[in-house]
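As written in Swiss-Prot, here are the features:
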- Cys5 to Ser: No loss of activity (MUTAGEN)
- Cys156 to Ser: Complete loss of activity (MUTAGEN)
- Thr158 to Ala: Dramatic loss of activity (MUTAGEN)
- Cys172 to Ser: No loss of activity (MUTAGEN)
- Cys192 to Ser: No loss of activity (MUTAGEN)
- Ile199 to Phe: Alters specificity towards synthetic inhibitors (MUTAGEN)
- Cys365 to Ser: Complete loss of activity (MUTAGEN)
- His382 to Arg: Significant loss of activity (MUTAGEN)
- Cys389 to Ala: Complete loss of activity (MUTAGEN)
Amino acid sequence: MSNKCDVVVVGGGISGMAAAKLLHDSGLNVVVLEARDRVGGRTYTLRNQKVKYVDLGGSYVGPTQNRILRLAKELGLETYKVNEVERLIHHVKGKSYPFRGPFPPVWNPITYLDHNNFWRTMDDMGREIPSDAPWKAPLAEEWDNMTMKELLDKLCWTESAKQLATLFVNLCVTAETHEVSALWFLWYVKQCGGTTRIISTTNGGQERKFVGGSGQVSERIMDLLGDRVKLERPVIYIDQTRENVLVETLNHEMYEAKYVISAIPPTLGMKIHFNPPLPMMRNQMITRVPLGSVIKCIVYYKEPFWRKKDYCGTMIIDGEEAPVAYTLDDTKPEGNYAAIMGFILAHKARKLARLTKEERLKKLCELYAKVLGSLEALEPVHYEEKNWCEEQYSGGCYTTYFPPGILTQYGRVLRQPVDRIYFAGTETATHWSGYMEGAVEAGERAAREILHAMGKIPEDEIWQSEPESVDVPAQPITTTFLERHLPSVPGLLRLIGLTTIFSATALGFLAHKRGLLVRV
């Protein structure tokens with residue numbers, strides 16, 4: 001016996017839940033099948049007496065992320081600003097350098113040119129890439145066949161710029177520079193609004209968090225849908241050979257629907273058997289797109305002692321020996337439950353996963369004591385962490401990355417329906433893909449694709465723009481005249497070379513005119 005409905009949504013993360021809510025609000029009968037014993041997917045809010053609540057997964061929202069802000073507001077959630085009142089720290093070669101603003105300052109003029117050229121070139125290249133079809137960029141194949149490591153080797157002349165650029169890649173996509181396609185990474189940064197928007201706290205992707213945690217987005221939609229959300233129901237089989245689509249779960253329940261939305265990371269499609277088999281390109285694509293590696297760590301203290309030293313808690317930490325490359329203040333908005341959140345990224349997540357939880361905490365505290373110059377960092381009162389690499393129903397975090405050569409070959413099939421199966425998930429978004437914002441965009445777009453297939457809305461309503469949030473307005477990202485026009489290091493060297501040649505020629509001409517050159 002099967003359970004009948006209009007649409008089965010596979011995956012109860014933010015994308016699947018956003019899709020289910022829109023379809024439910026449109027009068028359709030929806031069932032959500034979630035593999036875990038909770039909704040939320042790659043968002044996960046843990047609650048206990050020691051932490052009150054803590055986001056162990058996706059957490060941050062900011063200006064231009066208007067869909068998640070609208071949905072959360074509709075669900076009665078509020079945001080608060082991540083603390084960035086005091087100074088940030090850039091820790092490099094064993095020394096801490098306090099600063100303000102999105103990027104660490106650089107005092108060496110040659111190094112400054114190199115840093116400036118890197119950020120500018122990233123944004124310039126990004127402007128060449130269409131957000132909805134990166135494979136259509138003029139140099140798509142050339143850039144896709146190149147790793148980010150190869151691009152950094154071409155762009156960065158100084159070790160300082162290369163180190164910070166490498167950290168930027170590690171932090172943005174939880175992968176190593178040699179693992180990711182340059183085209184894909186350039187697209188990823190571009191569709192998040194560029195280098196400054198993606199990396200910034202104030203006026204950027206990390207500006208805010210939800211009071212009570214981001215897990216509430218999915219939980220509150222589950223409250224609205226009631227028993228239509230089925231937990232501990234991993235989907236193992238989808239059959240499209242009959243009049244309706246049959247969906248079978250691991251505990252052998254059968255669900256019958258007119259349409260299916262797959263709202264799981266693309267590679268997790270390999271856990272599902274399909275009849276008929278998936279088309280060739282999708283079948284191959286899902287074997288080629290892994291997720292990043294990250295352990296999210298939150299160290300709790302008696303008080304936010306770093307603020308007494310005029311530090312906000314943001315640390316950018318260079319160096320192979322440092323377990324964590326980036327931190328933010330995770331203290332509650334009321335000033336209690338003082339904490340520092342840090343990411344163990346990419347290969348370091350794989351390496352440090354061999355240690356015990358206690359050993360990781362010790363390494364983090366020793367690092368924070370060194371960077372902050374405070375022994376108070378050695379006295380934590382509590383510790384929480386989440387290793388997303390071990391999650392069988394995520395496969396990693398934050399998101400799927402594309403190795404070289406894959407995006408131009410297979411990217412077109414990411415959102416392409418397979419008969420009556422439509423695809424959501426943050427990976428299929430065109431704006432803030434990889435974030436909660438992208439998850440909402442993708443879920444609602446997939447839901448509207450089904451509404452269009454059912455004849456309920458016209459095709460031109462599938463993709464909808466979102467009005468700017470009145471509560472979290474975006475300020476424009478600006479650059480100075482100098483930042484736009486300063487030469488790169490090779491540009492400067494060419495300039496010096498030309499100037500030298502010109503000067504020598506001019507001197508020779510003058511000497512000749514004045515009869516100072518003697519023929520031998």
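Cβ coordinates come from backbone N, Cα and C, glycine included.
Overlay of Swiss-Prot feature records on the structure.
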{"residue": "Cys5", "record": "mutagenesis position", "DSSP class": "strand"}
{"residue": "Cys156", "record": "mutagenesis position", "DSSP class": "coil"}
{"residue": "Cys172", "record": "mutagenesis position", "DSSP class": "helix"}
{"residue": "Cys192", "record": "mutagenesis position", "DSSP class": "coil"}
{"residue": "Ile199", "record": "mutagenesis position", "DSSP class": "helix"}
{"residue": "Cys365", "record": "mutagenesis position", "DSSP class": "helix"}
{"residue": "His382", "record": "mutagenesis position", "DSSP class": "strand"}
{"residue": "Cys389", "record": "mutagenesis position", "DSSP class": "helix"}
Do any residues at least six apart in sequence from Thr158 (mutagenesis position), in the same chain, have a Cβ closer than 8 Å to its Cβ, and if so which, in order?
Ile110, Thr111, Asp114, His115, Val489
Proximal but sequence-remote residues of the same chain as Cys192 (mutagenesis position) (Cβ under 8 Å, at least 6 apart):
Ile198, Gly205, His431, Trp432, Ser433, Gly434, Tyr435
Cys172 (mutagenesis position) versus mutagenesis positions Cys5, Cys156, Ile199, Cys365, His382 - nearest by Cα
Ile199
Chain-internal residues near His382 (mutagenesis position), provided their CB is under 8 angstroms and they sit 6+ positions away
Lys50, Val51, Tyr300
Between Cys389 (mutagenesis position) and Cys365 (mutagenesis position), find the distance joining the two CA atoms and give it rounded to the nearest Å.
23
Going by Cα-Cα distance, which of the mutagenesis positions (Cys5, Cys156, Ile199) sits nearest to Cys365 (mutagenesis position)?
Ile199
In sequence order, what residues of the same chain, 6+ apart, have a Cβ less than 8 Å from the Cβ of Cys5 (mutagenesis position)?
Asn29, Val30, Val31, Arg228, Tyr255, Glu256, Ala257
If I take the alpha carbons of Cys156 (mutagenesis position) and Ile199 (mutagenesis position), what is the distance between them in whole Å?
19
So if I measure Cβ to Cβ from Ile199 (mutagenesis position) and keep only same-chain residues at least 6 apart in sequence, which ones fall under 8 Å?
Pro102, Phe103, Phe168, Leu171, Cys172, Gly205
If you count CB neighbours within 10 Å, which one among the mutagenesis positions Cys172, Cys389 has the smallest count?
Cys389
Other CB atoms within 10 A, centred on Cys365 (mutagenesis position)
20
